[in-house]
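Here the structure comes first, spelled out in structure tokens, and everything after it is commentary.
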Amino acid sequence: MEDSGKTFSSEEEEANYWKDLAMTYKQRAENTQEELREFQEGSREYEAELETQLQQIETRNRDLLSENNRLRMELETIKEKFEVQHSEGYRQISALEDDLAQTKAIKDQLQKYIRELEQANDDLERAKRATIMSLEDFEQRLNQAIERNAFLESELDEKENLLESVQRLKDEARDLRQELAVQQKQEKPRTPMPSSVEAERTDTAVQATGSVPSTPIAHRGPSSSLNTPGSFRRGLDDSTGGTPLTPAARISALNIVGDLLRKVGALESKLASCRNLVYDQSPNRTGGPASGRSSKNRDGGERRPSSTSVPLGDKGLDTSCRWLSKSTTRSSSSC
């Protein structure tokens, strides 16, 4: 368009101009065609390559789709499994929480039970200590009671021995009274006054024997010469040797034993005086007026000497025996 307004000086110049322009456009056309062919060839190659790539991409896409479908199926399966596991885990967690709550409650109960057991154990230990103390006290009292029983048994044995001795002395006194009565029947004494004096002396000795106060064992007199059984002393030593008695109980027991021994000694002295009385009256028997007096006694019932001596001795002996029995009973109860 720019060339249309151009002016040429000649036609040849214009023809050359147009020839050159035609050649230029022709060259451009050839170049353009060549470029077109190259572009077409490149396009075909590129198209083939694109088709190949497209096929590959489609194949890959199909593979990916199948893989995607498989993965989706797996995802669904995994989701289902996850839901199942989640629900199962939730149930397990709920069960574990319930178990934990129960365990905590059981733990609290066990702790409370342990505290109660500890308190009960403390109470039992205190009760055990109290029981042990009471048992020791009971054993001590039992041992004391056993010792007292042993001491009382020894005293009972001694009482029986003393009663046997008293009975023996009573038998001897009765025999002596019978012998004295026989001798008085056979012979009448010269002077009846000594007999009355001896009877009164015997009665006084018996009354003194019954009224002797309790004195300590250190003041006993004739008890050392009595035939006291050794078993009582051994029993007394054995009973008081393990656990000593209190001083008051020991002094009381010794006083009672000393009094009993003095009473027995007095009874033996009384019997000895009766024997001496019989032996003193035996050489002084006469036959004259004494026989008449004795017959008068048998007839009239006077018999003053024998009535004053023999019944009086029997009465004193019985009184001494009763007092001895009461004293032994009091000693047993006091010990």
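Here, residue 1 is simply the first one shown, and the rest follow in order.
Cβ atoms here come from the backbone N, Cα and C positions, even for glycine.
ILE106 (mutagenesis position) is surrounded by 12 other CB atoms, counting those within 10 A of its CB over all protein chains shown. In Swiss-Prot, the entry for mutagenesis ILE106 to Asp states: Loss of interaction with RAB9A. Decreased enrichment to RAB9A-associated intracellular vesicles. The structure shown retains the original residue.
What Swiss-Prot notes for the published mutagenesis of LYS107 to Ala is this: Decreased interaction with RAB9A. Cβ neighbours of LYS107 (mutagenesis position) (same chain, under 8 Å, six or more residues apart in sequence): none.
According to Swiss-Prot, the experimentally introduced change THR191 to Val is described as follows: Retained on spindle poles during mitosis, no loss of phosphorylation in vivo and increased ZNF365-binding; when associated with V-215; V-228; V-243; V-246 and A-282.
Quoted from Swiss-Prot, the note on mutagenesis experiment SER282 to Ala is: Retained on spindle poles during mitosis, no loss of phosphorylation in vivo and increased ZNF365-binding; when associated with V-191; V-215; V-228; V-243 and V-246.
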